[in-house]
Amino acid sequence: MFRRCAVKLNPYDVVVIGGGPGGYVASIKAAQLGMKTACVEKRGALGGTCLNVGCIPSKALLHATHVYHDAHANFARYGLMGGEGVTMDSAKMQQQKERAVKGLTGGVEYLFKKNKVTYYKGEGSFETAHSIRVNGLDGKQEMFETKKTIIATGSEPTELPFLPFDEKVVLSSTGALALPRVPKTMVVIGGGVIGLELGSVWARLGAKVTVVEFAPRCAPTLDEDVTNALVGALAKNEKMKFMTSTKVVGGTNNGDSVSLEVEGKNGKRETVTCEALLVSVGRRPFTGGLGLDKINVAKNERGFVKIGDHFETSIPDVYAIGDVVDKGPMLAHKAEDEGVACAEILAGKPGHVNYGVIPAVIYTMPEVASVGKSEEELKKEGVAYKVGKFPFNANSRAKAVSTEDGFVKVLVDKATDRILGVHIVCTTAGELIGEACLAMEYGASSEDVGRTCHAHPTMSEALKEACMALVAKTINF
């Protein structure tokens, strides 16, 4: 039973519902721009899926398991003997992951205090377009007025109707991050970012991992050259198995295992059994309990909140950003950019997000990073383009540290030389893609990048060389 609802009559300028990457950034920026701001988050910890059960914990496990796998597979060739004897303590690995998460969530809460953002721990919902009710985690209930509201409630994993998550053997990404032991066998349904990253984590630790993907290839939104290189590396280095053009038609949770019925493109069916099943078939917008129907906020047929060019919803003074909206990829950094831009717009300033220059990264080994158009997209759109490529086996730094897998691929407009897309496969692709984003944001040509001095020896020289290939010839290949 809740206590009587306390109503605060002094309205906030902005209330943000959701404290994930989009929500907490919007809250801080709004406060920095002089608006009285509150943020409502029901998780009890700021940072959303990304910080608590997504981007950050997965990167902690990816790093730890890479070091472990590298010790067993590669230390000897570096002249470091005994790597095969390195053992893994799963509990300590999980503890390190949790330390990273705790430190960062605490850091965001500190930033709220520093910027004078009022933080409500509880579930927020609309009473009216200008009244927000909070059911607090402490059992208290409050209601307050707001001039404007930003919906930033993010998304949640999509489950299979015949195999609901139990987070023991049928896992969402959350469960796959917290397994207490290494399963002997794991099947991953969905060969996208989450499936490939988390499948890789457990493959490195000894699980036999099979990825089942409905599309003809994994990560189908990425450039095909990139996908082929990544899948080849994962199959070779981590012994992952891939079943593409394959659909899941049924399955049974046996309590300690899962029996999965799959059908290939030839119509042949087979049963695959595994100790752990990771379901990563996408995410859906989280709007439950928000009261959007009460105030008639429009959503599309998939449940995403419809927004206009300035993040406005169908209801005046109600805005939305991040995974919950019907625009752009479902990525944390996209939500952050929207958070800044939306807050700026509410403060009467120009705010803008360039949806054509939002990078995507898969943090496997090697990593994959892309920004802009793929070659397949340019062909489909009928754009005349040129391709410049440079392999890392011709890069001095990659040679020196024995990380020669991969390449840089640059796509430019054939007439103007303007960069249209950059695709990278290498151990540090996620770090290198930033330069490509900056170049594209400012409308650079491949000649601009190719004639820019890069430090030697660095992996970044491969981007310079790929650009040089488009305007003259590469020097080192």
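Numbering starts at 1 and runs along the chain as it is shown here.
In case you wondered, yes, glycine gets a Cβ from its N, Cα and C as well.
None of the listed substitutions appears in this model.
Per Swiss-Prot, FAD binding site is recorded for 41-50, K59, G124, 153-155, D323, 330-333, and the stated evidence type is similarity to another entry. If you draw a 10 Å sphere around the CB of T153 (FAD binding site), it holds 31 other CB atoms from the protein chains shown.
For V67 (variant position), the count of additional Cβ atoms within 10 Å of its Cβ stands at 12 [all protein chains shown]. DSSP classifies V67 (variant position) as helix under the three-state reduction. Here the residue is the original one, while Swiss-Prot reports the natural variant V67 to L with the comment In allele 1 and allele 2.
F144 to L appears in Swiss-Prot as a natural variant; the accompanying note says: In allele 1 and allele 2.
In this structure, I194 (NAD(+) binding site) is part of a helix by DSSP. Sequence-distant contacts of I194 (NAD(+) binding site), defined by Cβ-Cβ distance under 8 angstroms and a gap of at least six in the same chain, are S58, S173, S280. What Swiss-Prot lists as NAD(+) binding site is G190, G191, G192, V193, I194, G195, L196, E197, E213, V248, G282.
Long-range C-beta contacts of K208 (variant position), restricted to its own chain and to partners at least six residues apart, with a cutoff below 8 Å, comprise K184, T185, M186, K239, K241. Where Swiss-Prot documents K208 to E as a natural variant, the accompanying text is: In allele 1 and allele 2.
In the three-state DSSP scheme, D256 (variant position) falls into the coil class. The Cβ of D256 (variant position) lies under 8 Å from the Cβ of V169, E275, each of these being in the same chain and 6 or more residues away along the sequence. Natural sequence variation is annotated in Swiss-Prot for D256 to G, with the remark: In allele 1.
Close to K268 (variant position) in the fold, though at least 6 residues off in sequence, lies no residue with a CB less than 8 Å from its CB. One entry in Swiss-Prot concerns the natural variant K268 to R. Its note says: In allele 2.
Mapped onto three states, the DSSP output places H456 (active site, proton acceptor) in coil. Annotation for H456 (active site, proton acceptor): spatial neighbours S396, criterion Cβ-Cβ under 8 Å with sequence separation of six or more. If you look up Swiss-Prot, you'll see H456 marked as active site, proton acceptor.
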In whole Å, how far is E41 (FAD binding site) from F144 (variant position) when you measure between their Cα atoms?
-> 15
For G282 (NAD(+) binding site), which of the recorded positions G44, V67, T153, D323 has the nearest Cα in space?
-> D323
Which site among F144, G190, L196, E213 has the most other CB atoms no more than 10 Å from its CB, taking these as recorded positions?
-> L196
Using C-alpha positions only, work out which of the recorded positions V67, G192, E213 is nearest to E41 (FAD binding site).
-> G192
Collapsed DSSP category at G282 (NAD(+) binding site) | coil
Which ones in the same chain are close to G47 (FAD binding site), with CB under 8 Å and 6+ residues apart in sequence?
-> G19, G20, P21, Y24, I56, V101, L104, T105, V108
